[in-house]
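Structure first, then comments.
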Amino acid sequence: MAKRTFSSLEAFLIFLLVMMTAITVALLTLLFVTSGTIENHKDSGNHWVSTTQGPTTTQSSPTTQTPTTQTPDLPPSQNFSGYYIGVGRADCTGQVSDINLMGYGKNGQNAQGLLTRLFSRAFILADPDGSNRMAFVSVELCMISQRLRLEVLKRLQSKYGSLYRRDNVILSATHTHSGPAGFFQYTLYILASEGFSNRTFQYIVSGIVKSIDIAHTNLKPGKVLINKGNVANVQINRSPSSYLQNPPSERARYSSDTDKEMVVLKLVDLNGEDLGLISWFAVHPVSMNNSNHLVNSDNMGYAAYLFEQEKNRGYLPGQGPFVAGFASSNLGDVSPNILGPHCVNTGESCDNDKSTCPSGGPSMCMASGPGQDMFESTHIIGRVIYQKAKELHASASQEVTGPVLTAHQWVNMTDVSVQLNATHTVKTCKAALGYSFAAGTIDGVSGLNITQGTTEGNLFWDTLRDQLLGKPSEEIIECQKPKPILIHTGELTKPHPWQPDIVDIQIVTLGSLAIAAIPGEFTTMSGRRLREAVKKEFALYGMKDMTVVIAGLSNVYTHYITTYEEYQAQRYEAASTIYGPHTLSAYIQLFRALAKAIATDTVANMSSGPEPPFFKNLIGSLIPNIADRAPIGKQFGDVLQPAKPEYRVGEVVEVVFVGANPKNSAENQTHQTFLTVEKYEDSVANWQIMHNDASWETRFYWHKGVLGLSNATIHWHIPDTALPGVYRIRYFGHNRKQELLKPAVILAFEGISSPFEIVTT
């Protein structure tokens, strides 16, 4: 074997990794020595700094939906064939500074402002007689953590008793890679988040619960209509060589290596008035790449924004009665970067199997979207998705009728025996991540010289792992083959387990529609196999012609799920299939059992399974809270760079203010926006809000200085729809004030730009 030499860059990266790992292990060891307790999900999770809510600014804006904590009875049963329908939407943005963005796993990709707010969108559907109901919640996050779900269910139980439960509530993430991290309890994700943020966790939980509260309050009789159609020109398979590992006979049944079908539910009241929309479609929200530092909802969020703005005329983004949820599906190997991978340094094509370049290696092989930049690519992909949903929504005519039925189990996914046939039984494995996990994907490469498709370990990395984390057992090595194990997460338990063992599996049916809530990212072919198996199981026991949709990234996150054949190639998705080569077969067996129980009315006979843990004393953020300071002679909100006197459509207004850390505002759930764009209306002699920070036309940048100093820069990209007139920009923030020997307080402030004019010539 030839002696391996390292470049100066690789040597530096290795040194950096060793130092970071040593520091991490030391911190974990310290925490484990001092704490490390486990509680069940009845724990509140509030073990950190109490939030101090300061006064908030009063803004003129359209009335927002207000939830109630009461549990009103449904109206007396009426003679209608539909469902009681309730929709609700609430802000769940969390921190937009001093926190990592979740998804790419790129060190240093921390939040530095806001492009759009993140929303939780809840849809409640109840039988006409009130006998059963379900709540489907699409949340603009990278994934749902087990801790989030347990805390949401706890709060719902305290408000509504047994009305909303683990079996009839689905929390599904859209999978934006531009949302905040910090809301996890398993060690691997805490390390990726650079600590647990109770501030963000509480904000997200409250937003999810509030969206359900609003939907619950708004329940009214209505109908559900379903439609399906294909979406073109928004997807590619980012691991086509893995897809080709699947049997030719199976691939021949499909016209594409991605699922192009969108399923849309149109929700209307008994008068036919629109209430909301749910769509499921498989594409990664990674049009915004890993150079981005602005919190946003990416392409699926832009589709939801366009739909809601069209239906909620006269309302600001995030407000209005109509709610549009663009939910994820089996997107595991599906990219929106449709121009495909190429070597960014030479323009050549990448090696298809390894996603690497002749010059520069894997870090040079990247895929790009259809736009001139990531913002334009997001708009292009999101608009196409919106337009197809709009078309399907307008033409939907097939009504969904039938009872609401639910089934749920907790399963130890590290110990599932799978009956492949009459003579062969296999098992899942303790969790582990393979080498190609560290390679990243063509949507977001890593900086390490590790390629996708790696099927053999490396002596250096194996030795480093063994010294820092201990050696993986022979059992896990054999079980995970042909995956070369980089991190044996299932055998690491200090200070808490590194990845989950206990996983939620869940099916909810609405008449002839079945929603399979999957706890991760199924690849295209994995999703097809699961849908087909569940549909056949329903048909076998009398529920024929079911439409099965996959709700991706639901309830708990367990990385990827490839087919057995794709697993052999060990590209990124396979290396991230943590429970081993038979993970998909295990899920198919488990979901078939749920389908059978629903179809045979035997759900009550099923075991609930082992309850997941709820950990206390998690590693907090390593970024301290420090007092904000304004420059000498200035106050928070003062203008440092004014707007120009005059602008035209298509230009960008830029105003710079004396700022404060925007994470302070995440401690105040009533904080609605960091900015407004306002137009002076002569007819009422007052300023009217035209845009807020949920608008895609605005951008809020936070520039961190030293010793508590910072600036806030607000951009308004003037749209074609802007009318001539006089405008201004307002900035809303909160500063942390710390006096000696006194607790910190959070104080609200605002800044106002000088007026400027939009002209036509």
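We number each residue from 1, going along the chain as drawn.
Note that Cβ sites are derived from N, Cα and C of the backbone, with glycine treated the same way.
Original residues throughout; no substitutions modelled.
According to Swiss-Prot, the mutagenesis experiment Ser44 to Ala carries the following note: Abolishes O-glycosylation and localization at the cell surface; when associated with A-50; A-51; A-52; A-56; A-57; A-58; A-60; A-61; A-62; A-63; A-65; A-76; A-68; A-69; A-71 and A-77.
Here Swiss-Prot describes Ser77 to Ala as a published mutagenesis experiment; the accompanying note says: Abolishes O-glycosylation and localization at the cell surface; when associated with A-44; A-50; A-51; A-52; A-56; A-57; A-58; A-60; A-61; A-62; A-63; A-65; A-76; A-68; A-69 and A-71.
The Ca(2+) binding site feature in Swiss-Prot is assigned to Leu115, Asp693, Ser695, Thr698; the stated evidence is similarity to another entry. Neighbours of Thr698 (Ca(2+) binding site), defined as other CB atoms within 10 A of its CB across all chains, total 25. DSSP assigns Thr698 (Ca(2+) binding site) to a strand.
In the shown protein chains, 29 other C-beta atoms lie within 10 A of the C-beta of Glu521 (Zn(2+) binding site). Residues annotated as Zn(2+) binding site in Swiss-Prot: His175, His284, Glu521, Tyr560.
Sequence annotations record features per position, and here Swiss-Prot assigns active site, nucleophile to Ser335. Taking a C-beta cut-off of under 8 angstroms and a sequence separation of 6 or more, Ser335 (active site, nucleophile) has the following same-chain neighbours: Gln235, Ile236, Asn237, Arg238, Val283, His284, Val286, Ala367, Thr441, Ile442, Asp443. Ser335 (active site, nucleophile) falls within a strand when secondary structure is assigned with DSSP.
Summarising the environment of Phe756 (mutagenesis position), the number of other Cβ atoms within 10 Å of its Cβ, over all protein chains shown, is 19. The note that Swiss-Prot attaches to the published mutagenesis Phe756 to Ile is: No effect.
According to Swiss-Prot, the mutagenesis experiment Phe756 to Arg or Asp carries this note: Loss of function. Secondary structure from DSSP puts Phe756 (mutagenesis position) in a beta strand.
Counting only same-chain residues six or more apart in sequence, the Cβ atoms lying under 8 angstroms from the Cβ of Glu757 (mutagenesis position) belong to Pro645, Glu646, Tyr647, Pro724, Gly725, Val726, Tyr727. Listed in Swiss-Prot is the mutagenesis experiment Glu757 to Arg, annotated as follows: No effect.
Ile758 to Phe appears in Swiss-Prot as a published mutagenesis result, with the remark: Impairs enzyme activity. Within 10 Å of the C-beta of Ile758 (mutagenesis position) we count 18 further C-beta atoms, all protein chains included.
Under its mutagenesis annotations, Swiss-Prot gives Ile758 to Arg or Asp the following note: Loss of function.
Looking at Swiss-Prot, the entry for mutagenesis of Ile758 to Val says: No effect.
In terms of Cα spacing, the recorded positions Asp693, Ser695, Thr698, Phe756 all stay beyond 10 Å of Glu521 (Zn(2+) binding site). Tyr560 (Zn(2+) binding site) falls within a strand when secondary structure is assigned with DSSP.
Taking the centroid of the Cβ atoms of His175, His284, Glu521, Tyr560 as the Zn(2+) site, the other same-chain residues with Cβ within 8 Å of it are Ser328, Leu331, Gly332, Val334, Gly520, Gly552, Leu553. Apart from Leu115, Asp693, Ser695, Thr698, the residues listed for Ca(2+), the same chain places the Cβ atoms of Leu114, Thr116, Arg117, Pro317, Leu675, His691, Asn692, Ala694, Trp696, Glu697, Arg699, Phe700 within 8 Å of the centroid of those Cβ atoms.
Every protein chain considered, the tally of other Cβ atoms within 10 Å of the Cβ of Asp693 (Ca(2+) binding site) stands at 27. Around the Cβ of His284 (Zn(2+) binding site), a 10 Å sphere holds 26 further Cβ atoms from the protein chains shown. Ser695 (Ca(2+) binding site): 24 other CB atoms within 10 A of its CB, across all protein chains.
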